[in-house]
Amino acid sequence: MGNTSSERAALERQAGHKTPRRDSSGGTKDGDRPKILMDSPEDADIFHTEEMKAPEKEEFLAWQHDLEVNEKAPAQARPTVFRWTGGGKEVYLSGSFNNWSKLPLTRSQNNFVAILDLPEGEHQYKFFVDGQWTHDPSEPIVTSQLGTVNNIIQVKKTDFEVFDALMVDSQKCSDVSELSSSPPGPYHQEPYISKPEERFKAPPILPPHLLQVILNKDTGISCDPALLPEPNHVMLNHLYALSIKDGVMVLSATHRYKKKYVTTLLYKPI
């Protein structure tokens, strides 16, 4: 019972442990300080001990913060259209998204246009028109503490949900291996054989209302020979051919324009 410290030291030597030595101030020497394992879940508990110094703790926390920032997915860039309609010869765009460097705009008829991929969030911009800085009064503006007026734009994910849905649909339809231009069903190589009744079938009978061709009718004595009787509506927009006589073929067609009917005759020598 009286030699407890010596027994404890012997047990620690058998287990392979080494008791850290402390200096006169009560701290642990540099050679005996526990090592930091960066990927170990027990690293955070090391800083709760009194042996860890403040600069080392701040260094580890800064490293851990940078690691968390790198693990976050970057914001998706969204195509954003900038348009200047105020005229001019040379128009440039400058904003917080490109560190206020001048970007030339492309002329489109009377307008100047640029399409940029911007991350989601709030962005300020301005136009440089013919050597003078200006803003678009028709777009939202913001005024700084120094009195500078800039245009402001909000790039939101919700504004592109329709385009994202269309992109997903196009990706789903991009695989054309499952598509076929032929209708479903079995196919064979047997030739088509027409039935006897189909082979000797007579042409369809001419409808009876088309037999009354107004060109074949005789006009009465009291009628103007240059005028024809009013045709039936079923006779319109049909091409009629007269039997060839004296080497001439006659074609006719009747059309209606509002309340008038016009019959055209074409004579073609054969």
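Each Cβ is built from the backbone N, Cα and C atoms, and glycine gets one as well.
Original residues fill every noted site, and no substitution is shown.
When other Cβ atoms within 10 Å of the Cβ of Trp100 (mutagenesis position) are tallied across all protein chains shown, the result is 12. The note that Swiss-Prot attaches to the published mutagenesis Trp100 to Gly is: Abolishes glycogen-binding.
Per Swiss-Prot, mutagenesis Trp100 to Leu is noted as: Partially inhibits glycogen-binding.
Among the sequence features in Swiss-Prot, the mutagenesis site Lys126 to Gln is noted as follows: Abolishes glycogen-binding. Its own atom aside, the Cβ of Lys126 (mutagenesis position) has 21 Cβ atoms within 10 angstroms in the protein chains shown. For the recorded site, Lys126 (mutagenesis position), the DSSP three-state label reads strand.
For the mutagenesis experiment Leu146 to Ala, the note given by Swiss-Prot reads: Significantly reduces glycogen-binding. In sequence order, no residues are near Leu146 (mutagenesis position), counting only same-chain partners six or more apart with C-beta under 8 A.
DSSP gives Asn150 (mutagenesis position) a strand state. For the mutagenesis of Asn150 to Gln, Swiss-Prot gives this note: Significantly reduces glycogen-binding. The structure shown keeps the original residue.
The mutagenesis experiment Asn150 to Lys is recorded by Swiss-Prot, whose note states: Abolishes glycogen-binding. Around Asn150 (mutagenesis position), taking its Cβ as the centre, 19 other Cβ atoms fall within 10 Å, counting all chains.
The two recorded residues Trp100 (mutagenesis position) and Asn150 (mutagenesis position) have their Cα atoms spaced 12 Å from each other. A gap of 6 Å separates the Cα atoms of Lys126 (mutagenesis position) and Asn150 (mutagenesis position).
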